[in-house]
Amino acid sequence: MKGARLFVLLSSLWSGGIGLNNSKHSWTIPEDGNSQKTMPSASVPPNKIQSLQILPTTRVMSAEIATTPEARTSEDSLLKSTLPPSETSAPAEGVRNQTLTSTEKAEGVVKLQNLTLPTNASIKFNPGAESVVLSNSTLKFLQSFARKSNEQATSLNTVGGTGGIGGVGGTGGVGNRAPRETYLSRGDSSSSQRTDYQKSNFETTRGKNWCAYVHTRLSPTVILDNQVTYVPGGKGPCGWTGGSCPQRSQKISNPVYRMQHKIVTSLDWRCCPGYSGPKCQLRAQEQQSLIHTNQAESHTAVGRGVAEQQQQQGCGDPEVMQKMTDQVNYQAMKLTLLQKKIDNISLTVNDVRNTYSSLEGKVSEDKSREFQSLLKGLKSKSINVLIRDIVREQFKIFQNDMQETVAQLFKTVSSLSEDLESTRQIIQKVNESVVSIAAQQKFVLVQENRPTLTDIVELRNHIVNVRQEMTLTCEKPIKELEVKQTHLEGALEQEHSRSILYYESLNKTLSKLKEVHEQLLSTEQVSDQKNAPAAESVSNNVTEYMSTLHENIKKQSLMMLQMFEDLHIQESKINNLTVSLEMEKESLRGECEDMLSKCRNDFKFQLKDTEENLHVLNQTLAEVLFPMDNKMDKMSEQLNDLTYDMEILQPLLEQGASLRQTMTYEQPKEAIVIRKKIENLTSAVNSLNFIIKELTKRHNLLRNEVQGRDDALERRINEYALEMEDGLNKTMTIINNAIDFIQDNYALKETLSTIKDNSEIHHKCTSDMETILTFIPQFHRLNDSIQTLVNDNQRYNFVLQVAKTLAGIPRDEKLNQSNFQKMYQMFNETTSQVRKYQQNMSHLEEKLLLTTKISKNFETRLQDIESKVTQTLIPYYISVKKGSVVTNERDQALQLQVLNSRFKALEAKSIHLSINFFSLNKTLHEVLTMCHNASTSVSELNATIPKWIKHSLPDIQLLQKGLTEFVEPIIQIKTQAALSNLTCCIDRSLPGSLANVVKSQKQVKSLPKKINALKKPTVNLTTVLIGRTQRNTDNIIYPEEYSSCSRHPCQNGGTCINGRTSFTCACRHPFTGDNCTIKLVEENALAPDFSKGSYRYAPMVAFFASHTYGMTIPGPILFNNLDVNYGASYTPRTGKFRIPYLGVYVFKYTIESFSAHISGFLVVDGIDKLAFESENINSEIHCDRVLTGDALLELNYGQEVWLRLAKGTIPAKFPPVTTFSGYLLYRT
C-alpha cells in the first residue's frame, strides 16, 4: 500500500508541477488533407457518426496534425468529452451527415484548436519547422472564435438548408457572420463559391461602405532565352585573283532557362472596417452603441439605465433562453463525464492496490526452495535491467495518462469555475439592474412632474450673458445705424418742408386769383350800372377782355397741371431715393464683408511675414551677439585682473627713493606680465574680429547650401510620411483586431445564462423592458429639446434685442432679421480675430523690447570697460609724475610710451567694436523699416486690388490665377529663408548632439540585443523584407555611376528592377542584400508561400489638370488649373506628377493647337517615354487640331511623369481643352 501511495503521489506531483506548464500536444494528419476523421459526439449513440473534413491550410495558420498510436486514444477521449451539444446530429431534427463547406472547414479547425489547447501550452505546428508559441491572449481569441462557431452552426443549418458541398450553404453562412469570421473562413474555398459571391457584389453600385482591396501574389515562371554564338568556319577556295576573301561564320543558338517571379494582382471589393453583411451595412452592435452613447451624453442617470438595459435585452427572448438552457445542460454533461472519469481513476487505483497486496501475499506464502531458486535466477544483471526497462516504460505510459487526465480535470474545473463566476456576476447584474430600474422609474416620474430649477437658472444666466455680449458687440453698429437713420429723417423732413412751402405758395396764388376775379366782377357790375347807355360801345371791349381772361385761365390751369405733375415726380424721386438707399446699404454691406475678408487674409499674411522676419532676426542676434557676450565677459575679467595688479603696484610706486632701487629690478618682471596680459587682450580682440568674419563667410555658404538641402529635406519628409503611413496601417490592423476581440467577448457575455431558471425574474425583466422602451422616446425628445434650446438661444436673444431696437423705426427702413444675423456673425468673427492679432502684436512688441534691452546691456558693458580702463590709467600716471625726478628717466619714459601706445591700441579696438555694434543697430533699424515698408506696400496693394477687379470684371478669372502665380514665388522665398534658418540651427546643434549620441551609444550597447530577443516574430522576416524592397525601393542610396539590369547583377534567382540612377534586386528566400548575396536563415527553413498572396488596402491616387494660358516656347507643359488631386502628388508649379506608391498607373492627355506642326513627349524621369506629333503636310495653313493619347505604366516610388512640348504652340482658351489626368490602377 505504501508503494501504491508513493506511486500516486509521484504521478500527481509530476502532472501538477510539470504537466501544466510544459505540456506539449502534437497532432498530425496525413499530408493529403482530405482524410476524414469520424468522431462520435457526447449525446449521440455510437452508430451515428459526424464526419469533419479538416483542411491542411487555413487563413489563420497552416497546421499539420500528426497522430501517434499513443496520442489517438487521448485525443478521441478529449473530442468525446468536449464536443458541445450544438454540434450533435440528433435523428429527431433530421440533420443529415454532410461534409462542411470552406467556411465550415475553417471553423472546424478552430474548434479542434480550441478544444485541445491547454492553458499555458506550446503547440508544435509543421513538424520539422519552427515551433510557434501561443500566448494567453491568442488562446482566448481562438476560444472566442470557437464559441462563436458553435453558436452559428445552427444559423448555417437554417440559412443554408440541407446543402452539401456546394456554395449555397457557405454563402448563407457568410452572410450572417461578422466580418472577422468571413475573413477567417475564406481559406481555400471553391471557385464556384467565389464566383457567385463576386457576381452578387459587382452588380451593385459602390457606396462609402465598400473598400477596394488588391490581391497580390508572386508566381514563378520559366523564361527561355536563346544565347547566340558565332563560330568561324573553314576557309574555302577563293575565286578572286586580287584582294581578300570574306570569312564565313556559323551561328549556334543555345537555349538558356531562367526563373523569374511575376507579380499577379487582382482587384476585389470588400466591406470597409465597421461594416458587414452582403450589403455592407453597419453592425447592429455599433448602431446600438452609438444610440447608447448619444443617450449617455444627455444625462448620466439615463445613460446608466440604458447601458443596463443593453445588458438585459435578451432576458425575455426565447432563443436566448434556449441557448442558456443548452449551455447549462452542456455543463451538466461535462460534470457527469468528469464524475465518470474520476470513478474510472479510483477503480484503476484500487486495481493497483489489489495487485500489490496479492503480490505481497504470494511472496509471504511461497517461501519454498523453488521460489528461492527463482529469486536467485532473477538476481542476475540482465533480468534486473529488463525489469527496470519494463517498469520504466509502464511508469512513463501511466505517467503520461495521469498527466493528460489531470490536465483535462484542471481544464474542466477551471472552465466550470469561470462559468460559475460569470453566472454569479450576471445574477448580480440582473439584481442591480432591477433595483436601478425601479429607482430610475421613480426618478423619471419626479423629473416629468417638475422641471429642474438648476437648468432654468443656468438658462437664465446664459441668456443674461448672451444679452451682455450682444449689447457689447452690437453697440457700435447700432449707433452707426441710428446716426444714418437720423440723417435720413432730417433729409425727409427737409423734403416735406419744401413740399409744404410749395403747396402754401400755390394756395396763395390761387387766393389772389380769386380776389382779382371778384374785383373784376364787381367793377363790371358797377360799370354796367353807371354806364348803361354806353354798353354797346363797351361790349366789344368786354368780349375781348373776357377772351383774354379765358386764355389766361387756361394757361393757369395748364400751369397747375404741370405743378401736380412735378409733385408726382418729386414723390417718385423720393421713393426711388429710399429704394436706392436700401440698395446702397446692401451693396455697402457686401463690400464691407469682402473688404473684411480681404483684410483678414492680408493681415494673416503680414503677421506670418513679420513672425518669420522676427525669427530670422532672433536667430541672427543669437548667432552674433551671444558669442560676443562671452568674449566681452572674458575681456571684463582680464581688465579686472589688470586693475587688481595696478592697485597692488600703486603703493609700491608711491613709496620713497629707498625702494626705487629694488623696484628697478622688479619693474621688468611686472612689465613682462602686463605685456603678456595686453597681448592676451589684443589676441582676444583679434579673435573676435576673425570670428565675425568667419560668421559672415558661413552665412554666405549656408545661403548657397540651402537649395541643395531643400531637395534632401523633401525626400526625407516623403520617406517619413511613408513610414508613418505603414505604421498607421499596422496600428489600424491592431486596433481592428482588438475591437473584434472585445466584440466577440461581449457577444459571449450575452450568451451566458444563469444556472437556476427563475420564472419570476424573467417576468420582471419583461415588464421592466416594456417600461424602459416606453421611456426611450421621451428621453429622445428631452435630448432634442435641450439641444435646440442650447443651439438657438443666442439667435432668439438676438432677435428680441433687434425687435426692441427697431420698434421706433418706420416700416420702410426696417432691416431684415437675416442681415442682422449676418452682421452679428461677422462681428463675432472679427472680434475674436482682433483679439488674436492683439495677442500676436503684444508678443512681437515684447520681443522687440527684449532686443532693445540686450543692445542697451551691451552699451552699458562697453561703458563699464572704458571706465575701468581709465581707472587703471589714472593712478599709474599720478605715480609716474611723483617719481619722475630721479634717475632712469629715459627707461621710464620708454616704458610709458610703450604702455600708452598699447592702451591707445586697446582704445581704438574698443572704438572699433562700438562702431560694429552701432552698425548692427543700424541694420536692425533698417530691417524694421523694411518690414514696415513691406507691410505698407502690401496694404496699398490690397487697397488697389479691388479697384483693378472693378475695372477688369470680364477677366477676373485670369487675374486670380495671375495673383496666385505672383504670390507663390514669394511664399517659396519665405519658405527657403525659413529652411535656411532651420539648417543653420541644425548645423549648430549637430556637433553638441553627436557627442551625446556617442556617449548614449556606449551606455546602450546591451539594450538592442534584449529588444531584438523580445521582438522575434512568429513569421519569417524575409517576407517583410521582400515586401519592403518591392515597395520602397527609392529609399536605397544610389551611386553616382549609372548601372542597369543589362549585366544581370542580381544573383541567387533575384529579379532586377531598373530605377532612375541604379537598379534594385527583389531577392528570393532566404537571400537579401544589394545583389542577393547575403543569406538570412538556415537552408532547412521553409520559404514563404507567395502563391497564396495577400490583401492590401488600395489608396486613392488620382489627378486631373487643365491648361488655360497660352504657350509658345517649348518646354514642360504647366497645367495651372487643378481640379482633382487625391494624394497631393501633382504640383502645378512644375507640372510634374510624383509617384507615391509602387504600382500600375493610367495616364490620359488631350492637347489643342493651331500650329501647322506640333510635337511633344510624355516624359518619365527625364526620359522620353511616348511621343505625340501632328503635321499638316499639304500646306503651312494654321488649323485647329486636338491630339489625344493614353498610357499604362508600371512605375516606382519617387519617379516623376510630365508632358513636354517640343514644337508648336498651345492657345489660351477658357473653358480649357488641353488636359492631363492620371490615376493609380492598383498597387504591386
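A Cβ is built for glycine as well, from the same backbone N, Cα and C atoms used for every other residue.
Substitutions noted, but not modelled.
What Swiss-Prot records for this protein:
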DOMAIN    207-282  domain 'EMI'
MUTAGEN   THR216 to Ala  Strongly reduced protein secretion
MUTAGEN   THR265 to Ala  Does not significantly affect protein secretion
DOMAIN    1041-1077  domain 'EGF-like'
MUTAGEN   THR1055 to Ala  Abolishes protein secretion
DOMAIN    1096-1228  domain 'C1q'
Counting by DSSP, what is the helix, strand and coil composition of the domain 'C1q' (1096-1228)? 0 helix, 78 strand, 55 coil
Which secondary structure state does DSSP assign to THR1055 (mutagenesis position), in the simple three-class scheme? strand
Counting across all protein chains present, how many other Cβ atoms fall within 10 Å of the Cβ of THR1055 (mutagenesis position)? 20
Neighbour tally for THR265 (mutagenesis position), based on other Cβ positions within 10 Å of its Cβ: 16
Give the number of CB atoms, excluding that of THR216 (mutagenesis position) itself, located within 10 Å of its CB. 19
Confidence summary (mean pLDDT) of the domain 'EMI' (207-282): 72
At the Cα level, what's the spacing in Å between THR265 (mutagenesis position) and THR216 (mutagenesis position), rounded? 4
State the three-class DSSP label for THR265 (mutagenesis position), counting H, G and I as helix, E and B as strand, and everything else as coil. strand
